[in-house]
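Structure record follows, encoded as structure tokens.
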Amino acid sequence: MMSKIFDLVVIGAGSGGLEAAWNAATLYKKRVAVIDVQMVHGPPFFSALGGTCVNVGCVPKKLMVTGAQYMEHLRESAGFGWEFDRTTLRAEWKKLIAVKDEAVLNINKSYEEMFRDTEGLEFFLGWGSLESKNVVNVRESADPASAVKERLETENILLASGSWPHMPNIPGIEHCISSNEAFYLPEPPRRVLTVGGGFISVEFAGIFNAYKPKDGQVTLCYRGEMILRGFDHTLREELTKQLTANGIQILTKENPAKVELNADGSKSVTFESGKKMDFDLVMMAIGRSPRTKDLQLQNAGVMIKNGGVQVDEYSRTNVSNIYAIGDVTNRVMLTPVAINEAAALVDTVFGTNPRKTDHTRVASAVFSIPPIGTCGLIEEVASKRYEVVAVYLSSFTPLMHNISGSKYKTFVAKIITNHSDGTVLGVHLLGDNAPEIIQGVGICLKLNAKISDFYNTIGVHPTSAEELCSMRTPSYYYVKGEKMEKPSEASL
């Protein structure tokens with residue numbers, strides 16, 4: 001088979017892989033090949049042009065969460081004078097899925113056009129795997145023994161194959177779905193269990209809760225003590241209260257031991273505690289794993305660390321001409337991070353000024369109902385890195401919810417600082433529009449803003465965000481790792 005020659009071969013057409021390919025082809029006039037298994041979203045492989053984010057991640061999920069929020073908006077509108085016949089209201093799940101599918105397909109098509117219209121950029125449909133450090137095979141399937149469709153020779157290889165939902169090895173796992181399949185359910189489940197305490201489980205619990213039938217019940221189980229491990233503890237506690245107030249059943253310290261299929265098609269879940277419950281749908285959302293299995297990395301000697309491709313701060317692997325970005329590296333599994341890593345890598349490889357991605361102070365969100373916005377360190381981490389940490393905390397009922405009837409919807413804002421110089425180390429928000437607010441806050445943290453910069457800024461009134469400009473007095477401190485309400489002057 002005759003080989004095709006490229007300057008760069010990218011395995012994976014996700015956000016990071018496409019950014020790298022586009023930049024290399026347009027900014028540096030390189031000949032670039034991109035390999036992926038599917039061009040448009042949906043089964044059997046789910047991920048297609050645009051990767052997880054576009055097809056079975058951020059984009060469709062945000063659309064579905066937006067749809068789910070209308071349930072509460074309609075209920076709350078009565079407090080503002082709106083009257084309507086509630087008996088005629090019904091949620092059309094099929095329409096939600098249809099418009100979601102159309103939106104995702106439009107993005108898929110835009111990437112198809114990019115390949116068609118960009119000189120030097122070529123797409124190959126199939127499974128990419130390494131034959132050597134300079135040769136990538138495009139195969140018919142994931143099976144390393146499957147037929148080779150194309151043989152690509154290249155000076156540089158970029159691994160951008162992303163991640164995949166992790167499914168636990170328990171009896172009956174074949175009766176469960178992952179988040180991939182959840183985007184294509186023909187109808188909303190009546191009794192659903194989302195397994196896991198991370199953002200995917202929490203977000204889908206909110207979606208299912210809004211669209212469930214009237215006699216439906218959403219249950220979330222998590223093996224730990226509180227959902228959203230690694231996030232600010234105050235936000236975790238308050239979100240748990242609000243999810244419960246919205247009717248979601250949260251079971252902590254519970255983990256499925258086995259799943260059995262009942263005669264009526266429902267699933268019987270036996271938990272490790274011995275508890276047994278029946279559900280119509282069980283969705284596993286216990287994390288994602290770097291997608292390295294089918295890459296045949298051993299053929300080029302590429303090393304793995306903690307399940308992901310091992311890279312340095314410039315996204316270089318241990319093999320001089322092979323690089324990796326995004327989820328497959330198991331660093332920060334966020335789309336904007338992968339895009340930034342891609343742009344930096346292409347400049348490093350083909351440009352004259354090597355640069356790297358700063359993985360600190362990355363703003364992110366959980367699109368739960370209500371949502372979370374977060375950037376920087378949580379107090380438990382900050383207190384171990386800095387001698388004295390000051391924590392500013394505020395919680396309140398937003399103006400609209402004094403009228404909407406949802407007074408339980410507390411907005412929480414927390415600012416964490418290095419007390420010695422006032423530098424803001426972290427900001428954590430829970431409540432309406434928190435993800436939108438945190439983006440601007442992220443810029444502040446990148447500029448090393450101090451708490452005085454926050455409270456010397458005039459806020460926009462009336463908004464929840466203005467609370468960030470009003471917090472002048474610490475609520476409590478950490479001194480050498482110990483939490484204190486009012487430490488002595490000497491200790492500060």
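Quick reminder: no glycine exception, Cβ is built from N, Cα and C everywhere.
Sequence annotations record features per position, and here Swiss-Prot assigns active site, proton acceptor to His461 based on similarity to another entry. Within 10 Å of the Cβ of His461 (active site, proton acceptor) there are 9 other Cβ atoms, across all protein chains. Classification of His461 (active site, proton acceptor) by DSSP places it in coil, neither helical nor stranded.
The FAD binding site annotation in Swiss-Prot covers 36-52. Around Gly42 (FAD binding site), the same-chain residues at least 6 positions away in sequence with a Cβ under 8 Å from its Cβ are Ala48, Asn55, Asp101, Tyr184.
Proximity of Lys95 (variant position) to non-local residues of its own chain (separation of 6 or more, Cβ distance below 8 Å) is seen for none. The DSSP secondary structure for Lys95 (variant position) is helix. For the natural variant Lys95 to Asn, the note given by Swiss-Prot reads: In strain: Silvio.
Sequence-distant contacts of Glu140 (variant position), defined as residues of its own chain at least six apart whose C-beta falls under 8 angstroms from its C-beta, comprise Gly126, Trp127, Ser146, Ala147, Val148, Lys149. Quoting Swiss-Prot on the natural variant Glu140 to Ala: In strain: Silvio.
Residue environment of Asn156 (variant position) contains 23 other Cβ atoms, counted within 10 Å of its Cβ in all protein chains. As a natural variant entry, Asn156 to His appears in Swiss-Prot alongside the note: In strain: Silvio.
When secondary structure is read from DSSP and collapsed to three states, Asn156 (variant position) falls in the strand class. In the three-state DSSP assignment, the secondary structure recorded for Gly42 (FAD binding site) is strand. Gly51 (FAD binding site) sits 40 Å from His461 (active site, proton acceptor), taking the Cα positions as reference.
When the Cα atoms are compared, Phe45 (FAD binding site) and Asn156 (variant position) turn out to be 26 Å apart. DSSP gives Asp36 (FAD binding site) a strand state.
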